[in-house]
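Under the heading Zn(2+) 1 binding site, Swiss-Prot lists Cys47, Asp50, His69, Glu70, Cys177, citing experimental evidence as support. Annotation comment: Swiss-Prot describes Thr49, His69 as alcohol binding site. Per Swiss-Prot, NAD(+) binding site is recorded for Thr49, Val206, Asp226, Arg231, Thr272, Val295, Val297, Thr320, Phe322, Arg372, and the stated evidence type is experimental evidence. The Zn(2+) 2 binding site annotation in Swiss-Prot covers Cys99, Cys102, Cys105, Cys113 and rests on experimental evidence. The note that Swiss-Prot attaches to the published mutagenesis Cys105 to Tyr is: In R006; inactive enzyme. What Swiss-Prot says about the natural variant Phe43 to Tyr is this: In strain: cv. Hiroshima. Under the heading of natural variants, Swiss-Prot lists Val51 to Leu and annotates it as follows: In strain: cv. Bla-10, cv. Ci-0, cv. Cvi-0, cv. Hiroshima, cv. Kas-1 and cv. Ita-0. What Swiss-Prot notes for the natural variant Glu101 to Asp is this: In strain: cv. Aa-0, cv. Al-0, cv. Bl-1, cv. Bs-0, cv. Gr-1, cv. Mt-0, cv. Shokei and cv. Yo-0. Record note (Swiss-Prot), natural variant His106 to Gln: In strain: cv. Aa-0, cv. Al-0, cv. Bs-0, cv. Mt-0, cv. Shokei and cv. Yo-0. The unchanged residue is displayed. Swiss-Prot lists His106 to Lys among its natural variants, and the accompanying note reads: In strain: cv. Bl-1 and cv. Gr-1. Quoted from Swiss-Prot, the note on natural variant Thr120 to Pro is: In strain: cv. Es-0. Natural sequence variation is annotated in Swiss-Prot for Ser180 to Ala, with the remark: In strain: cv. Bla-10. One natural variant named in Swiss-Prot is Ser197 to Thr, and its note says In strain: cv. Cvi-0. Swiss-Prot documents Ala217 to Val as a naturally occurring variant and attaches the note In strain: cv. Kas-1.
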Amino acid sequence: MSTTGQIIRCKAAVAWEAGKPLVIEEVEVAPPQKHEVRIKILFTSLCHTDVYFWEAKGQTPLFPRIFGHEAGGIVESVGEGVTDLQPGDHVLPIFTGECGECRHCHSEESNMCDLLRINTERGGMIHDGESRFSINGKPIYHFLGTSTFSEYTVVHSGQVAKINPDAPLDKVCIVSCGLSTGLGATLNVAKPKKGQSVAIFGLGAVGLGAAEGARIAGASRIIGVDFNSKRFDQAKEFGVTECVNPKDHDKPIQQVIAEMTDGGVDRSVECTGSVQAMIQAFECVHDGWGVAVLVGVPSKDDAFKTHPMNFLNERTLKGTFFGNYKPKTDIPGVVEKYMNKELELEKFITHTVPFSEINKAFDYMLKGESIRCIITMGA
């Protein structure tokens with residue numbers, strides 16, 4: 001029986017309040033409206049961003065809410081005006097979008113869509129501001145326009161990347177956020193040449209994605225920098241050739257790296273959000289050609305300073321959002337990198353849990369035990 005145009009009742013993991021375990025509830029998911037797509041989610045994974053907003057320590061809490069933004073699924077139905085997607089398509093919902101009409105979308109240099117740029121405070125859909133989720137008639141808020149901790153979700157079509165139907169969704173679902181953020185920061189923004197050296201600041205999931213990018217690019221040395229030495233053995237699996245813990249040195253880490261590399265690395269990628277690490281990442285690149293890329297998100301009031309001579313000596317500092325990938329245009333190509341065995345995804349997946357045990361995924365991340373935990377829907 002077709003569910004097109006009908007309300008679908010399904011299970012979702014609802015966050016009723018900040019920091020409390022998610023509760024599996026039966027929710028009603030309304031049909032997609034104009035420029036929207038309803039997706040059956042098959043696999044989702046937990047990102048640190050989900051945990052950050054679930055804890056709600058640094059922002060206005062918005063509850064009850066359905067979190068989740070790294071996922072893979074199949075289109076169930078499409079709303080009015082959707083022409084590039086149809087039922088049965090294999091897709092990745094993305095936390096940011098590509099309307100295809102704004103100046104950013106028309107620019108080859110930008111992926112910062114005016115309409116669908118990431119918005120953490122919006123609890124409804126762009127079309128009408130309303131939620132497509134409800135329990136007993138009461139709305140449940142969306143998260144990042146994706147809300148993938150639900151067996152069915154409704155997403156703006158501009159936030160949906162159509163991918164190769166042969167790609168295993170339980171693997172490629174992790175491409176839709178953190179991994180691509182790090183990978184693209186290296187491949188698309190830092191752009192190391194084969195044989196060059198790259199320093200990665202922060203060896204969490206995003207930093208390991210950046211290291212994977214350096215490995216794919218053919219970097220000869222990939223130097224990982226982290227305060228947690230327990231991460232070093234794992235980092236070697238991602239192509240990191242040597243690791244440095246700033247706590248082990250009595251001089252600034254940028255000086256340590258400069259001494260290790262005859263004047264500085266060719267490229268650096270900062271993945272922590274620490275202002276101190278941003279300064280270090282910039283000042284550790286070689287003069288004349290060095291490029292540093294900032295990925296980590298700082299606190300709201302943060303600022304940093306560095307001597308202008310660092311720029312005049314031809315060091316370059318760049319920032320990036322989502323690895324400079326346009327969601328609909330570029331993410332299918334990242335999936336193809338996996339399909340042709342250029343990109344290795346399995347090593348990022350450390351745990352798998354059934355949907356009924358989704359809170360275990362939060363435990364693994366809070367304890368620092370996981371890179372990515374796959375949550376199998378319908379299990």
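Including glycine, each Cβ sits where the backbone N, Cα and C put it.
In this structure the noted substitutions are not present, so the sites keep their original residues.
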Could you check the recorded positions Thr49, Thr120, Ser180, Thr272 and say which one's CB has the most other CB atoms within 10 Å?
Ser180
Which chain neighbours of the Zn(2+) 2 site, leaving out Cys99, Cys102, Cys105, Cys113, have a Cβ atom within 8 Å of the mean position of the site's Cβ atoms?
Gly97, Glu98, Gly100, Glu101, Arg103, His104, His106, Asp114, Leu115, Leu116, Gly158
Here the recorded positions are His69, His106; which one has the lowest number of other Cβ atoms no more than 10 Å from its Cβ?
His106
Give me the long-range Cβ neighbours of Val297 (NAD(+) binding site): same chain, 6+ apart, Cβ under 8 Å, in sequence order.
Gly273
Taking 8 Å from the centroid of the Cβ atoms of Cys47, Asp50, His69, Glu70, Cys177 as the cut-off, which other residues in that chain fall inside it around the Zn(2+) 1 site?
Ser45, Leu46, Thr49, Gly68, Phe95, Leu144, Thr146, Thr148, Ser176, Gly178
Select the closest residue to Glu101 (variant position) from the following binding-site residues, measuring between CA atoms: Cys47, Thr49, Cys113, Cys177, Phe322.
Cys113
Integer Cα-Cα distance in angstrom, Thr120 (variant position) to Cys177 (Zn(2+) 1 binding site):
14
For Ala217 (variant position): DSSP state (helix, strand, coil):
helix
Under DSSP, is Phe43 (variant position) part of a helix or a strand, or is it coil?
strand
Below 8 Å Cβ to Cβ and six or more residues apart, same chain only. Which residues does that give for Glu70 (Zn(2+) 1 binding site)?
Thr44, Ser45, Leu46, Cys47, Thr148, Cys173, Ile174, Ser176, Cys177, Gly178, Arg372
May I ask you to report the DSSP-based helix, strand or coil state of Cys177 (Zn(2+) 1 binding site)?
coil
Can you check which residue among the recorded positions Cys47, Cys105, Cys113, Cys177 has the largest number of Cβ atoms within 10 Å of its own?
Cys177
Give the sequence-ordered list of residues that share a chain with Asp226 (NAD(+) binding site), lie 6 or more positions from it, and have CB atoms under 8 Å from its CB.
Phe201, Gly202, Leu203, Gly207, Phe232, Ala235, Cys243, Asn245
For Cys102 (Zn(2+) 2 binding site), identify the closest of the recorded positions Phe43, Thr49, Asp50, His69, Phe322, judging by Cα separation.
Phe322
Tell me which of the recorded positions Val51, Ser180, Ser197, Thr272 ends up closest to Cys99 (Zn(2+) 2 binding site) in space, Cα to Cα.
Ser180
